[in-house]
Amino acid sequence: MEANKREIVDFGGLRSYFFPNLAHYITKNDEELFNNTSQANKLAAFVLGASKDAPGDEDILEMILPNDANAAVIAAGMDVCLLLGDKFRPKFDAAAEKLSGLGHAHDLVSVIDDDKKLGMLARKAKLKKTEDAKILQALLKVIAIDDAAEKFVELTELVSQLDLDFDVYVLTKILGLISEETSDEVDIIRDNVVNAFDSCKPLLKQLMLDGPKSEPADPFISLLMDPLEESVGKVVNHIAQLFEEASKNEGDESLVLRSQLGYQLFFLIVRSLADGKREVSKKILSGIPTSVRAEVFPGLQRSVYKSAVFLGNHIIQVLLGSKKSFEDWDVVGVAKDLESAWKRRAIAELIKKFQVSILEQCFDKPVPLIPQSPLNNDAVIDNVNKALQFALWLTEFYGSENETEALGELRFLDSTSKNLLVDSFKKFVQGINSKTHVTRIVESLEKCCLSDTPSGRKSNVQPSTSQQQDSAYTKEEMTTVHNTYSVNTKAQVLNGLSDTNSSGLLVDSKDSLSLQEISCDEVDSSTLLSSSRNIGEGVTVKAVDPVPEKVNDAQQQQTVNEIEMASDANQDTSSSASPEVAPSFSTDGWDSPTKSVALPPGMQQIDEEETTVADKDSTPQPQARAETAWGSGDATPMPLPAPTNQYKVSGFGEAKVAKGFGQFAPTSSAYGGGGGRGGYGGGDRGGRGGYGGDRGGRGGYGGGDRGGRGGYGGDRGRGGYGGRGGRGGF
């Protein structure tokens, strides 16, 4: 490993070895140190005289051994740890491991606990003339001395020999080596540092000579920073005087000012509750003149002030972690006031004012809620606000604490707050006379705690039923189909093939691993199309002709009626004048026009009917019904783009394959076996029979609207000359 070398770094005239990171920070942040000392690094502010507060150990370590330090900074920081004494020795050892990980070694790690080896190392350093040796020699002398004055003398050698005035000045302040005996010498070293700043950082020179830039202190704000018991009388009097002066005018400015002053009084009340000094709130009320009190506490609010204070203090202290006992609500009058609807409303209004006073800046400058508290002010305000919100919940849902709406309003409480409240109220209910109200509070909190657990959330889920999904389209599905109507045939088929959960247009993917099978129950014999074929635009399909199971007449009639209703709705949607339907939602929740147009999973394919179905009152226009990918009469209740002329089907009567929809096959005739859209008796979709017409076609002499499958006489014919339900021919 490479041994550490002690090298001096120059930052624009400011030389440093022990504190290179601090010197770099000071020279780069001179404006912040001068204009906003409170936001600057504590060690830097203390060294430059901008702050009188000495930095803590963590503040020092943050500067001498930063997390992202390189090997040179770590090695120098290890030397500083030795200078700062035994309490920093663990940091020295930890830094040694970190330095080793970087491929470097500190020369004092192996000898620091051996006085004999340290003495030998000091004698060798004394003989050398390098800066590295002089720094090491001074370092070893200082760590071997306990007396502060002697330490200071040895450190001054670094000033005279190496011009390390900045490092010596920093060590003097951190180690507390300034005394009456050393003050003159320290001033000289300080002047040397100031002169170094003269050429590179004049703001730092001004800071060290004149101190930090400061504004005149506001006497009222300073009074608010004093302990509450000592300052509350003066603060209330000051606010009351301003209030009375503003009351002489009735303009908007006066009303705004009086409102602000009123919230300042509420801020003081909340401060007394958060600080655990509830009796001070009584002193605040008594110190407010009658005229001011009538405006700040109108109507019933004066009557319920005590109840609002006791209730707020109780909840605030619980969420701030207090373990002390609380007065019975029956004894202090809280319970009685809560029983009255009008007094509950008055208490709620006061609690809302308490909340506003701490959430808004009532004073000209930010004022902490509890100035003497070591806790973070934002954390204190957050807990107090939650406590006041819970107190407000108690008033608004009095008597209905366990109802669903009330439980839902407790979402603002985190699990820790809920547990604190449950534990506190369980103890509280044991020592009071009337337990009904508090018991309801405990039960509601326990229900909320239970709902936060995985088992609780699971128990709230309603069991699903296995009811069959309605075959009719929903509004969202209709919207999705309309938005996908403009997509070309290839995109629609590919999207359908990619959806393994779709039903209606596509069969389940388990029936085919390499090729999706399209259910073609309205296309003629599957023996001619059992092999895969390219249907155009790079899409390959394989047709099958499943024989559907028969269903009972009642169920069949219901299914047909639902599909007809959905078909009417689809036609209305497709004929809308506006091309945009907003918003559309696909099955996976994305608002996109590229989603599959397959039917919902619960939708069933329509089986062949065995009963006669009554004609509808109004039949959709042929043009609208023909706008499907498979031709007219399609049972699939959705509009699809017009097909290309690549589709090939055959007639049931073993006619040759037609060249396209709307074209005659070479052998088709007036009694043909199912050509294209032409032919005297041919099916509109390459129908299945001859003279009798096709299953779904409109054409054919006397063909049924959903005509038969057979030849001249129909192999399964049921109907006569015409009729929508007829299966046979003439």
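Counting starts with 1 at the first residue shown.
Glycine is treated like the rest: Cβ placed from N, Cα and C.
What Swiss-Prot says about this one:
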- HIS437: active site, proton acceptor (ACT_SITE)
- GLN301 to Ala: Abolished catalytic activity. No effect on dimerization or RNA-binding (MUTAGEN)
- GLU401 to Gln: No effect on catalytic activity (MUTAGEN)
- HIS437 to Ala: Reduced catalytic activity (MUTAGEN)
Quiz prompt | Per DSSP, three-state class assigned to HIS437 (mutagenesis position) | solution = helix
Quiz item: What is the separation, in Å, between the Cα atoms of GLN301 (mutagenesis position) and HIS437 (mutagenesis position)?
Solution: 22
Quiz prompt | Residues satisfying Cβ distance under 8 Å from GLU401 (mutagenesis position), sequence separation of at least 6 | solution = LEU394, ARG440, ILE441, GLU443, SER444
Quiz prompt | Residues that sit under 8 angstroms from HIS437 (mutagenesis position) by C-beta distance, when 6+ apart in the chain | solution = TRP329, ALA335, LEU338, TYR398
Self-check item: C-beta crowding around GLN301 (mutagenesis position), within 10 angstroms
Solution: 18
